[in-house]
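Enquirer: Copied straight from Swiss-Prot:
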| type | residues | note |
| --- | --- | --- |
| ACT_SITE | C51 | active site, nucleophile |
| ACT_SITE | H115 | active site |
| BINDING | D13, D14, C51, D317, N318 | Ca(2+) binding site |
| MUTAGEN | C51 to S | Abolishes formation of 3-oxoalanine (also known as C-formylglycine, FGly). Strongly reduced enzyme activity |
Amino acid sequence: MSKRPNFLVIVADDLGFSDIGAFGGEIATPNLDALAIAGLRLTDFHTASTCSPTRSMLLTGTDHHIAGIGTMAEALTPELEGKPGYEGHLNERVVALPELLREAGYQTLMAGKWHLGLKPEQTPHARGFERSFSLLPGAANHYGFEPPYDESTPRILKGTPALYVEDERYLDTLPEGFYSSDAFGDKLLQYLKERDQSRPFFAYLPFSAPHWPLQAPREIVEKYRGRYDAGPEALRQERLARLKELGLVEADVEAHPVLALTREWEALEDEERAKSARAMEVYAAMVERMDWNIGRVVDYLRRQGELDNTFVLFMSDNGAEGALLEAFPKFGPDLLGFLDRHYDNSLENIGRANSYVWYGPRWAQAATAPSRLYKAFTTQGGIRVPALVRYPRLSRQGAISHAFATVMDVTPTLLDLAGVRHPGKRWRGREIAEPRGRSWLGWLSGETEAAHDENTVTGWELFGMRAIRQGDWKAVYLPAPVGPATWQLYDLARDPGEIHDLADSQPGKLAELIEHWKRYVSETGVVEGASPFLVR
């Protein structure tokens, strides 16, 4: 029997479509670029529109409304509390990929962000990982710095503590010199070196970078000083040109216009421009440092002679983060005032441990172009993400695929490659959901042109924002005030930027998709009509 493959699944947090070099970016990502050149780049790979829903789909192969993250735990509203599929953690209706692989003899290792439950019975250790070092909440200071919290602390900061767990042990302190990406790289390397060499492994490396707060080692930030002084629109045009040059988008693609709540670059004061450019410099440094840590893991596997027997998948968990956190009352009524009192967000300090910044909608749309909008939206900018596969046994070297794929395909694909059958509807005496995704084995081996055909229907819903897609046709519903509160229709083959609404000219196609939407709601348990968290 041939040797079973290893698996290395790497997830970036809020990475934009064109951030890395292999996808048109200017940020130094030599290790990811090398993986891409030796593998397959996916230009139509889709996730959920935010972090934890995507992670639940990645590790189960089914929709997040089934897996327990119908909405993010941080966003549970009274109408959703207690509803099936809205538990706020990975529930018992699903079996997790590491549980199945461990049962089949794989060593299951994790270092990184979990975001699928905070309690002991919800941690990575409880869901199949033999060894794990993880950040449990959805974000945290990357250096572990936290000012004293009191009743005035905004909800967003209380909900993102530096809460780490190793295996079953919750950590009270973090080591001197801690930085999230380095710590995750260190731990995964430790687990790989300590593993049983006779068994294959599944290694999961979900970084918490480049999610806010934007923080990175100063020496890397300095490498980007001045790089973004021309502003986000200049970067957007630069990246669009590079995407076309690389063949990642069509040469005549029409990019969706920028939609932003902030002023134009030229209308900002000098200090505002300087601080905004510095935030982008720090963001770039976070991406570069993440890439460096990926390189350490890949180099180790290469030296061990394991790399070519390892299926490597890299992806972002959603589109770039364009939210203006201060604009959401749910995050705390005095967020900026609290940050002013407890952090130093002066120009020269931005990016250090005691700073706390994000980069806003214009930089995000420089990264998601030509797509519409960004994270949290069910438009393409929120759900179409960069992804690449390196596995010499199957993927074509240096190839680019424009075929539709979804994060729900990952679990079926890895199980197929491992020769492990999903248990179906029952596992260990309890009823479970079957995967909704499809294996890529036939696609990657060249037997088929794509994993999905034009009849595949895929749905999305989060925060009241909806989408349903079949083939190249996609219907989108964005509630007021963030959208028109009516269904819009797009032909993505001709209009990937979702600019030309065909709802009036193609009423039959829209009606057909709305019927698919109703079936999707029925199958997955979406609760319709709840107040959207982001606009309450």
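Any Cβ shown, glycine's included, is placed from N, Cα and C.
At each noted site, the model still has the original residue.
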Enquirer: Fill in the CA-CA distance, C51 (mutagenesis position) to N318 (Ca(2+) binding site), as an integer in Å.
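Expert: The separation of the Cα atoms works out to 6 Å.
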Enquirer: Taking the Cβ of C51 (mutagenesis position) as the centre, how many other Cβ atoms fall within a 10 Å radius?
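Expert: The answer is 27 other Cβ atoms.
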Enquirer: Looking at Cβ-Cβ distances, which residues of the chain lie under 8 angstroms from D14 (Ca(2+) binding site) while being 6 or more apart from it?
Expert: C51, P210, H211, W212, S316, D317, N318, G319, A320, E321, K375
Enquirer: Where D13 (Ca(2+) binding site) and H115 (active site) are concerned, what is their Cα separation in Å, rounded?
Expert: 11
Enquirer: List the same-chain residues at least 6 positions away in sequence whose Cβ sits under 8 Å from the Cβ of the residue listed as 'active site', in sequence order, or say none.
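Expert: Long-range Cβ contacts: C51, S52, R55, L135, L136, P137, G138.
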Enquirer: Under a three-state reduction of DSSP output, how is H115 (active site) classified: helix, strand, or coil?
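Expert: The residue in question, H115 (active site), is coil (DSSP, three-state).
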Enquirer: Determine which residues of this chain, when D13, D14, C51, D317, N318 are set aside, have a Cβ within 8 Å of the centroid of the Ca(2+) site's Cβ atoms, and list them as they appear in the sequence.
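Expert: Same chain, not in D13, D14, C51, D317, N318, Cβ within 8 Å: V11, A12, L15, T50, T54, H211, S316, E321, K375.
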Enquirer: According to DSSP, which kind of secondary structure is C51 (mutagenesis position) found in, if we only use helix, strand and coil?
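Expert: DSSP assigns C51 (mutagenesis position) to helix.
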